[in-house]
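Reviewing the structure listed below.
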Amino acid sequence: MGKPERKVRERINSSSSYFLRCFGVSRKIHSDKPIVDAGQEIQKTKKKTRTRWFSRPTKFRSKEEITPTSIYKSEKQKLTFEDDKQNLFRVIRHVTDRKNVATSGYKTVDHETKEKDTNEQRDINPEPLSFLGYDDKFYERVSTDGKLDPTNIVGSGSKPKEIREKSSRVRKRSRVSKLDPVIGISIIMLTLMIMLTWGRLCAILCTSTWCYIFPRLKEAATAVAVVNRKRSGSGKGEEGSFQGDLDLNSVAYKKKVVLEGFLVRQHRVSM
């Protein structure tokens, strides 16, 4: 009876050992153990393997949760996040300080230019940063320590006056171009008014000279001619008049001729 019992034990132990080896568990075979049924031993091995199989990953998970590396990583992340916050606050402070400085300098320049020309400053409405020539270099590069680069600060706002002069020239040209047609129309209207007024004056003067001055001048010329004839006459007539005073076409001469005719007739009748 001893030999078959040993064979049965060896078969059961070998099968259980192979089954357990599939799950990575080894077991030594002891020949002195009591005989156990195959079904009961398989159930025991399954229970053992289940407990061992599920016990190991739980331990591994608990170890992973308690490892110091994850805590160190979380602390590092917190520190980097805080450092980023501090750097951002520094950058914002420096940028705002630089903006305040730029606006203060712009105000001083504007105060000087307002005393020179107030009208130009009223018309100009520039943007705060683009007018001063602060391009992307104005937002200077910030180092890891939070300091500003002096090169970008020096060369950022060096040409505000030139830009201001150019803008004022452009404004003046636009105004002149808008006023050109108005000025031309006003000049044309003035010339027409002057021509009309002078034309009326010229017409009045011409008519007055033709109707009033010319006859007066003619009468004066005839009087002068009569005086000259009297002075140049050689003798007097019968009635004490100069021969040069006779005017055949005059009314006095005609009356004289008629009277003389009547006298001659009366003299003949009386004879």
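Positions of Cβ are set from backbone N, Cα and C atoms, glycine also.
Those substitutions? Not in this structure, it's all original residues.
For the natural variant N13 to Y, the note given in Swiss-Prot is In strain: cv. Cnt-1, cv. Ema-1 and cv. Tac-0.
Annotation of the natural variant V25 to L in Swiss-Prot: In strain: cv. Lip-0; the original residue is retained in the structure shown.
Annotation of the natural variant E41 to V in Swiss-Prot: In strain: cv. Can-0.
For the natural variant Q43 to P, Swiss-Prot gives this note: In strain: cv. Sorbo. The structure shown keeps the original residue.
Record note (Swiss-Prot), natural variant T144 to I: In strain: cv. Cnt-1, cv. Ema-1 and cv. Tac-0. The unchanged residue is displayed.
Around the Cβ of N228 (variant position), a 10 Å sphere holds 11 further Cβ atoms from the protein chains shown. Under its natural variant entries, Swiss-Prot includes N228 to K with the note: In strain: cv. Bla-10, cv. Bl-0, cv. Can-0, cv. Cvi-0, cv. Ka-0, cv. Kas-1, cv. Lip-0, cv. No-0, cv. Pa-1, cv. Per-1, cv. Sei-0 and cv. Sorbo.
Listed in Swiss-Prot as a natural variant, V269 to L is described as follows: In strain: cv. Bla-10, cv. Bl-0, cv. Can-0, cv. Cvi-0, cv. Ka-0, cv. Kas-1, cv. No-0, cv. Pa-1, cv. Per-1, cv. Sei-0, cv. Sorbo, cv. Su-0 and cv. Yo-0. In the three-state DSSP scheme, V269 (variant position) is classed as helix. Taking all protein chains in view, 6 other C-beta atoms sit within 10 angstroms of the C-beta of V269 (variant position).
According to Swiss-Prot, the naturally occurring change M271 to T is described as follows: In strain: cv. Cvi-0.
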